Amino acid sequence: MNDQIKIRKATKEDWEKIYQLYNSLSDEDLYLRFFHLYRITEEDAKKIASNEDHVTFLAEVDGKVVGEASLHKDGEFSLVVHRNYRTLGIGTLLVKTLIEEAKKSGLSTVKFYTLPENTPMIKIGRKLGFKMRFYEDEVYGEMRLTERELNVNLATFSAP
């Protein structure tokens, strides 16, 4: 399926596709994304697509936007994948793309906040090696990019 998934940077012209994606999400999905039920406006979609104070990437399957991920200047990111396209690795691909973008931008840390019941996001965080902290009403995931590279290098190093 990964061959059919296209990850690309959003452009201002993508706002309608982003708006359609968010309007196709269930109330539960919107609650998990925003921590409360919120339906985005056209203006919200235009802001997401603008890349003004963040960078947004889209996941497309057969030309249809099925996922969106935004990375902010402080390293915090958000992610949403339409329910019908979960378990295909789209969320993981989007987060990996954000990690690479963060490295290119010189960020030392990427992080996310989610609700304890957002198991898909928690699974992605664990799979990619985020340090996870669980609180009563939220989960915090953090990856120090320089630390991750060091750990990968040490893990691949073999003593003579």
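Glycine residues also receive a Cβ, built from the backbone N, Cα and C atoms like all the rest.
Taken from Swiss-Prot, the feature CoA binding site covers Leu79, Val81, Thr87, Gly89, Gly91, Thr92, Asn118, Lys123, Lys127, and the record attributes it to experimental evidence. DSSP assigns Asn118 (CoA binding site) to coil in the three-state reduction, placing it in neither a helix nor a strand. All protein chains included, Asn118 (CoA binding site) registers 21 other Cβ atoms within 10 Å of its own Cβ.
Mean pLDDT of the predicted structure over the domain 'N-acetyltransferase' (5-148): 94. Per Swiss-Prot, the feature domain 'N-acetyltransferase' maps to 5-148; the stated evidence is sequence analysis.
Residue environment of Asp29 (mutagenesis position) contains 18 other Cβ atoms, counted within 10 Å of its Cβ in all protein chains. Record note (Swiss-Prot), mutagenesis Asp29 to Ala: Modestly reduces acetylation activity. The unchanged residue is displayed.
In Swiss-Prot, a published mutagenesis experiment is listed as Tyr31 to Ser, annotated No effect on acetylation activity. For Tyr31 (mutagenesis position), the count of additional Cβ atoms within 10 Å of its Cβ stands at 16 [all protein chains shown].
Arg33 (mutagenesis position) falls within a helix when secondary structure is assigned with DSSP. Looking at Swiss-Prot, the entry for mutagenesis of Arg33 to Ala says: Reduces acetylation activity, affinity to albA1 11-mer peptide and has no effect on acetyl-CoA affinity.
Per Swiss-Prot, mutagenesis Tyr38 to Ser is noted as: Reduces acetylation activity. Tyr38 (mutagenesis position) carries neither a helix nor a strand DSSP state and counts as coil.
Secondary structure at Glu43 (mutagenesis position), taken from DSSP and collapsed to helix, strand or coil, is helix. Its Cβ taken as reference, Glu43 (mutagenesis position) is surrounded by 10 other Cβ atoms within 10 Å in the chains shown. Recorded in Swiss-Prot as a mutagenesis result, Glu43 to Gln carries the remark: Modestly reduces acetylation activity.
What Swiss-Prot says about the mutagenesis result for Asp53 to Asn is this: Reduces acetylation activity. Less than 8 angstroms from the CB of Asp53 (mutagenesis position) sit His72, Lys73, each of them six or more residues away in the same chain.
According to Swiss-Prot, the mutagenesis experiment Glu68 to Gln carries the following note: No effect on acetylation activity. In this structure, Glu68 (mutagenesis position) is part of a beta strand by DSSP.
For the published mutagenesis His72 to Ala, Swiss-Prot gives the following note: Modestly reduces acetylation activity. Modestly reduces acetylation activity, reduces affinity to albA1 11-mer peptide and has no effect on acetyl-CoA affinity; when associated with Q-76. Reduces acetylation activity; when associated with A-76.
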Residue pair Gly91 (CoA binding site), Glu68 (mutagenesis position) - Cα distance, angstrom, rounded: 9
Neighbour-count leader, CB within 10 A, recorded positions: Arg33, His72, Lys127: Arg33
Those recorded positions of Tyr38, Glu68, Leu79, Thr87 having Cα within 10 angstroms of Tyr31 (mutagenesis position): Tyr38
